[in-house]
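As recorded in Swiss-Prot:
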type     : residues                                                              : note
MUTAGEN  : CYS7 to Ser                                                           : Loss of membrane localization; when associated with S-10
MUTAGEN  : CYS10 to Ser                                                          : Loss of membrane localization; when associated with S-7
DOMAIN   : 74-352                                                                : domain 'Protein kinase'
BINDING  : LEU80, GLY81, GLU82, GLY83, GLY84, PHE85, GLY86, ARG87, VAL88, LYS103 : ATP binding site
ACT_SITE : ASP201                                                                : active site, proton acceptor
Amino acid sequence: MIIMMNCFPCFTSQKSRNAPCTTNETNDDNVEHDEFRPPVVATTKRTEEREPAEQQPPVKTFNFRELATATKNFRQECLLGEGGFGRVYKGTLQSTGQLVAVKQLDKHGLHGNKEFLAEVLSLAKLEHPNLVKLIGYCADGDQRLLVFEYVSGGSLQDHLYEQKPGQKPMDWITRMKIAFGAAQGLDYLHDKVTPAVIYRDLKASNILLDAEFYPKLCDFGLHNLEPGTGDSLFLSSRVMDTYGYSAPEYTRGDDLTVKSDVYSFGVVLLELITGRRAIDTTKPNDEQNLVAWAQPIFKDPKRYPDMADPLLRKNFSERGLNQAVAITSMCLQEEPTARPLISDVMVALSFLSMSTEDGIPATVPMESFRDKSMSIALSRHGSCSVTPFCISRKDVGNKSSSSSDSEDEEEEKEQKAEKEEESTSKKRQEQEETATDSDDESDSNSEKDQEEEQSQLEKARESSSSSSDSGSERRSIDETNATAQSLKISYSNYSSEEEDNEKLSSKSSCKSNEESTFSRYDSGRDHDDSSRNTSMRINSLAHDDKEEDEEENHETRSYSDHDDSPRNTSMRINSLSHDDDEEEEEENHQTRLEHIHSSKSEDQSVYSDDDAGESGESSLHRIEAKEEEHISSDHD
């Protein structure tokens, strides 16, 4: 009879319909297990209203005794690790033989069962290959345990800093694949889940690796399950636990966003590149904080190879290293809005994780990145001489979460940048045109100056040739004195341009004090002529040598000042005419002396012009006059 009654739901009690299917006798009475385990018979209207609960992801419930047996009563030998949320033990389920990781949450400040189960349901919805899968839970009495899949390879921290004897270090491609997988998991939490899940505790110890180094993120979405939420003492200890990974806004007490996770991911990526811990107290004081140590290196691309992990032995593409450092530097920006989206980081790392030696190709389309600043930064890092792309604080605005607003802002920025580039290019073209015009004008002016100089030189040569033709005739003493006077005037004009007023004043005073001398020659004594002519020839030869030295000095002085100036041209012409006139004067003087000796009948006076030792012809007259006077006095 009882069996017959059990076949019909109308004879079953309400309590029996709501009874759970599992044999967990230690659960509290206020837990409604039918949310997870629907009744066997669902023919009533009440069960139809619970159809949404049937669509919940399957989450298995465990009793405490079963999990204690799986972990050997939570022995120390089964302990995998300990964090801010509690301890993690390795266990084996006796029913299936499956290896699991049992996380025993701290008992202090626990939520009620309803809140705990709501969070468990939200965790069960998060399914991704790069996330550790939640298998079940336990809520017996005051016990709160979570059961996850077991990842056999250990954590990224173990492979970077706690290598076993004989274990090979990870190569460059493996490290980039780990970074790419972690970025995929983080991108799922940020963009594929509504509302977005903020990791809050991303670090190397929370990235688990399987036997093939496939990364899986753990401890995600547990911030609401965190015991002691609201307790300032506990929160401060949590900050200390993640010190070195936490974003600057977290330490300032600001609200956390998805960009805070991007900063933590940048620290992990920097650890993969350098092989250094985020905080290492064994290093010198200026190298204990990894981010603070790396910030100056970001500005010097030549030092990028030096910051790479020595265990890599430089077995990586230099271009790929530069691009990885560029991505890291963007993730570690001080301002949250200046950091890239994790989706763009994921796309960039997808190319770096490939088995290529060229890094990210330059032909990656702009549409691959949601934020165009990432593509610009990577294109700038195509060579080894480009510094990391950094967005200034002035350009950083309050970016909205929607992609349409960010795209509009980026388009406006691009248009402004294009306009600025066009304006700068136009200015450069104008400057080049003006420079070419000025060069043409200068060339034409120089050609004109050369033509004028040549014409003046030709005129000077013509005048010198005409004067040489006329100098063949005998000129009187007055004509000779007039020529000497003209030479004195031209030379004084030249010297006035080169010397200062003091020298000119001293020269004029010297000229005023000197007097002209006259000598008379005895026409009756023939034997004196030969001695006098000999001394005069010797003096003329000495004067010629002195005059040549003075001419060379004048030429060097005239050519060293300004070659293209009209003043220099006139100085050259004066020097050339002066040289020609001096040669004519020498010839005329010799003919004049021969005429004096041949006539021997008249006394002639020679006019000497005193120029304070500056004019060669004047000094010659003074020397000759004095010698002739001395000879005449001896004969008398």
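Including glycine, each Cβ sits where the backbone N, Cα and C put it.
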Among GLU82, ASP201, which are recorded positions, the residue with the most C-beta atoms within 10 angstroms of its C-beta: ASP201
Sparsest-packed of the listed binding-site residues (LEU80, VAL88) - C-beta count within 10 angstroms: LEU80
Between GLU82 (ATP binding site) and ASP201 (active site, proton acceptor), the C-alpha gap once rounded to whole angstrom: 14
Structural state of ASP201 (active site, proton acceptor), classified by DSSP into three states: coil
ASP201 (active site, proton acceptor) versus binding-site residues LEU80, GLY86, VAL88 - nearest by Cα: GLY86
In the chain carrying GLY86 (ATP binding site), residues 6 or more apart in sequence that have Cβ under 8 angstroms from it: LYS103, GLN104, LEU105, ASP106
LEU80 (ATP binding site): secondary structure state under DSSP, collapsed to three categories: strand
